Amino acid sequence: MEGDGPAATAPQYQPVCPTRDACVYNSCYCEENIWKLCEYIKTHNQYLLEECYAVFISNEKKMVPIWKQQARPENGPVIWDYHVVLLHVSREGQSFIYDLDTILPFPCPFDIYIEDALKSDDDIHLQFRRKFRVVRADSYLKHFASDRSHMKDSSGNWREPPPEYPCIETGDSKMNLNDFISMDPAVGWGAVYTLPEFVHRFSSKTYQA
């Protein structure tokens, strides 16, 4: 079945970045990992940046199940408060997801990622249904800021070791991560979608129809 869909065209697809192992990666800092990936694309393939988006996955309860994650590679999902991936929509209409925390291929054809990592809302309780804030990569690079305070416990200790490079900040902000995690369309940057809306907007099958 997979061979009949986007995977069949995958050999013609040119990834926007090097291998997974060559990407900047820090566990539990997915928002920065994707920011760094956007930065790489801007530096090496400026024109491709226009085809890329940072995608925040969360909901009002900040409880979103995602399958096929390295943190739980077996059949069950990981319940994240939020997760961030890169979406590339090529000029040929192929959509690929770059998830540095998945055990699926890197990059992964959009429709395969939806089927295997996100599955369907029909089988998920209402409070766990995912929403997606889709932000253009150039806007993400320009506006995102994090002082990493969300990764410290009440005693000020790191829950996970922070990246060695300096905190990402802008001229206007040192911390606006919550504006990206929020699924309130009136807040922050980009557009907010439900899972069906996200699939309809970016599925490679939609482009082929």
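Heads up, the Cβ atoms here are built off N, Cα and C, so glycines get one too.
In Swiss-Prot, a mutagenesis experiment is listed as CYS23 to Ala, annotated with the note Does not strongly affect N-terminal glutamine amidohydrolase activity. For the mutagenesis result CYS28 to Ala, the note given in Swiss-Prot is Does not strongly affect N-terminal glutamine amidohydrolase activity. Quoted from Swiss-Prot for the published mutagenesis CYS30 to Ala: Loss of N-terminal glutamine amidohydrolase activity. According to Swiss-Prot, the feature active site maps to CYS30, HIS83, ASP99. Annotation of the published mutagenesis CYS38 to Ala in Swiss-Prot: Does not strongly affect N-terminal glutamine amidohydrolase activity; the original residue is retained in the structure shown. According to Swiss-Prot, the mutagenesis experiment ASP81 to Asn carries this note: Impaired N-terminal glutamine amidohydrolase activity. Experimental mutagenesis at this site is recorded by Swiss-Prot as HIS83 to Ala, annotated: Loss of N-terminal glutamine amidohydrolase activity.
Overlay of Swiss-Prot annotations on the structure.
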| residue | record | CB count, 10 Å |
| --- | --- | --- |
| CYS23 | mutagenesis position | 17 |
| CYS28 | mutagenesis position | 16 |
| CYS30 | mutagenesis position | 20 |
| CYS38 | mutagenesis position | 25 |
| ASP81 | mutagenesis position | 12 |
| HIS83 | mutagenesis position | 22 |
| ASP99 | active site | 28 |
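Taking CA atoms as the reference points, HIS83 (mutagenesis position) and CYS30 (mutagenesis position) are 7 Å apart. CYS30 (mutagenesis position) sits 12 Å from CYS23 (mutagenesis position), taking the Cα positions as reference.
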